[in-house]
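Single-structure report; data block below.
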Amino acid sequence: MRRAGLIKPLLRINNEKQRVWRKNYATQVVSGLEECSLDPKEYVDFKRQLRQLNLPHKDGHTCLQLECRLCDRNRQPVTNAQKGTDHGLLAYVNKRTGAFICPNCDVKTSLTSALLSYQLPKPVGYKQPLQRQPVYESRFPHLAVVTPEACAALGIKGLKEDQLNAIGAQWEPQQQLLHFKLRNAAQVEVGEKVLYLGDRREEIFQSSSSSGLLIHGAMNKTKAVLVSNLIDFIVLATQNIETHCVVCLPYELKTLPQECLPALERFKELIFWLHYDASHSWDAARAFALKLDERRCLLIRPTETEPAPHLALRRRLNLRHILAKATPVQHKAITTFGAMRNDILSELQNIEKVNGVKWKRFPVLNKLLKGHRRGELTILTGPTGSGKTTFMSEYSLDLAMQGVNTLWGSFEIRNTRLAATLLRQYVGYPLDDRLHEFNHWAAEFERLPLYFMTFHGQQPLKPVLEAIEHASYVHDVMHVIIDNLQFMMGVSTFRGDKFFEQDSIIAAFRSFATKHNVHVTLVMHPRKERQEDELTTSSVFGTAKATQEADNVLIIQDKRLTSVRGKKYLQIAKNRYSGDLGIMPLEFDKDGLSYSTQIQNAKRKREKTPSEN
């Protein structure tokens, strides 16, 4: 199977498509694992090898569990007391990516490399992967037991300091924060998560190669409640819920690294009870459920009577009754209004979040499209040279700055040029004459959740779909941009009608957007029209299927070359969500490569202020 790669913006471009680089977030996980798509044949061969060696293994919800042959501890005899109880002796193989992870010896390698260690005799030239005992050094050396004053500062009614100490909380008096340890599936400490009592801000610190979870509850429990922040974790963990463990996600609703999945394998039921504090996080539970196996996942939709745990406690609602009302994420083929009633009420009470992420640079789009929503298909078209890529760069940058994980597939221009355009739009002016500022802005820009496919030029559909499916699973990508669709035609084994081929490609992206709940934006060229004629939905190249499948159709109209007073504007020609159609004027700022009137007005204000003084 051909593996697809992603690059780290502005820092490294890898031309070998088999490599994948994970972006380094501020306060987000930095994975040392070489991530790749799993070849099903490798996985089948690996399981066959285990059967031939009579090695016990178990197919879990997301991982294959087996004895680690790379771990030094496993070369020593295992006592009867350890059998079946010591999770540190287990290794995990992710069934989607093929990542081989041992949380005990911190070995992370590909399935191909791990397969060699299970072969007898060992192949010639075989080298044992480097093992290192995960050791995490805390950034907070002055930790103490929680004091009554610290407990009172949380503002949770009825909470005692003894309860906080019992769930593993520690107090850092100098910075006025509560501290919790994060552990992996082997119960090894790999990081820490802290809550500043002053502004209720949370921060996470992890070791460079691991990612852990905060779990409270007995090891024999098979049900768990997943929450997104420490306040909700404290509320539920101190309520003595006998049937469920309480799990705090490490990165709130931004991403769920695959290194966290082994620690959740033992649970047969997972209930998402999340606090949705931003529009882009509204569908996070469904996205995480796809990664964790939908069949074991349930969901508590936020309503006035079923809010987040800390809000429910403040309103004196019965937490156990709310927990009992959790509904399956995966619905049956046929349902009733009664089954959907709570979902509908939740959407009506949270309509702004349901509308999607609002653009800050393009307020007109907010009025017409209402927001950027996951699971939709958008088509952007316009004449050659009209600025489709430049506009889409700023359009996607606006969303990425608000936490929308974005994957760019630029087949027309190289990633270095695209990344340079995005950086210039981010800064607002060119950096070629201010090179001393580059490191500062590059470091700021690198914090954005942006990923790039390393494909360039014509590409067949299969490896591109493999790449975006991998990105949606590993990096929790919410927005995929393909620029442009015509570069994916004419290179497949299909030798039929080109319009039928394009329809097949569009159908594949439509299916992907719906199945994986990811917004897909396709940049397409229009068919050749007379310059004086306006483009319409029927001007999109190919058959009518493209615009029929799309939820949104955006057309850049450029009349500057055909009329003295001609203008350039973006036309919303189709809007399936709200039905509102209209236009947005496009005025281009060359310095910042920006079409945003907000940015341009701010720039004029800055230029005007010194002259007035």
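Glycine too: its Cβ is placed from the backbone N, Cα and C atoms.
Feature annotations, courtesy of Swiss-Prot:
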BINDING   C68, C71, C102, C105  [2Fe-2S] cluster binding site
BINDING   G382, P383, T384, G385, S386, G387, K388, T389  ATP binding site
DOMAIN    351-602  domain 'SF4 helicase'
MUTAGEN   K193 to A  Partial increase in mitochondrial DNA copy number
MUTAGEN   C245 to A  Loss of ion and sulfide binding; when associated with A-248
MUTAGEN   C260 to A  Does not affect ion and sulfide binding
MUTAGEN   F267 to A  No increase in mitochondrial DNA copy number
MUTAGEN   W273 to A  No increase in mitochondrial DNA copy number
MUTAGEN   D277 to A  No increase in mitochondrial DNA copy number
MUTAGEN   W282 to L  Modest reduction in mitochondrial DNA copy number
MUTAGEN   C297 to A  Does not affect ion and sulfide binding
MUTAGEN   P302 to L  Modest reduction in mitochondrial DNA copy number
MUTAGEN   I334 to T  Loss of mitochondrial transcription
MUTAGEN   K388 to A  In vitro, loss of hexamer formation. Loss of mitochondrial transcription. In vivo, results in significant decrease in complex IV activity, increase in apoptosis and a decrease in cell proliferation
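This view paints the features noted in Swiss-Prot onto the structure.
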residue: C102; record: [2Fe-2S] cluster binding site; DSSP (3 states): strand
residue: K193; record: mutagenesis position; DSSP (3 states): strand
residue: C245; record: mutagenesis position; DSSP (3 states): strand
residue: W273; record: mutagenesis position; DSSP (3 states): coil
residue: C297; record: mutagenesis position; DSSP (3 states): strand
residue: G382; record: ATP binding site; DSSP (3 states): coil
residue: G387; record: ATP binding site; DSSP (3 states): coil
W282 (mutagenesis position) to T384 (ATP binding site) - Cα separation in whole Å: 36
Distant-in-sequence Cβ neighbours of T389 (ATP binding site), under 8 Å, six or more positions away: S410, E412, I413, L418, T421, D483, V523
Pairwise Cα distance for K193 (mutagenesis position)/G385 (ATP binding site) [Å, integer]: 49
CB-centroid shell, 8 A cutoff, ATP site G382, P383, T384, G385, S386, G387, K388, T389, site residues removed: I556, D558
Separation of alpha carbons, G387 (ATP binding site) and P302 (mutagenesis position) (Å): 41
G387 (ATP binding site) versus C68 ([2Fe-2S] cluster binding site) - Cα distance in angstrom: 54
Cα-nearest neighbour of C260 (mutagenesis position) within the listed recorded positions, C102, C105, C245, W273, T384: C102
Mean of pLDDT values spanning the domain 'SF4 helicase' (351-602): 90
Proximal residue to F267 (mutagenesis position) among recorded positions C102, C297, G385, S386, K388 (C-alpha distance): C297
T384, S386 as binding-site residues, winner by CB count within 10 A: S386
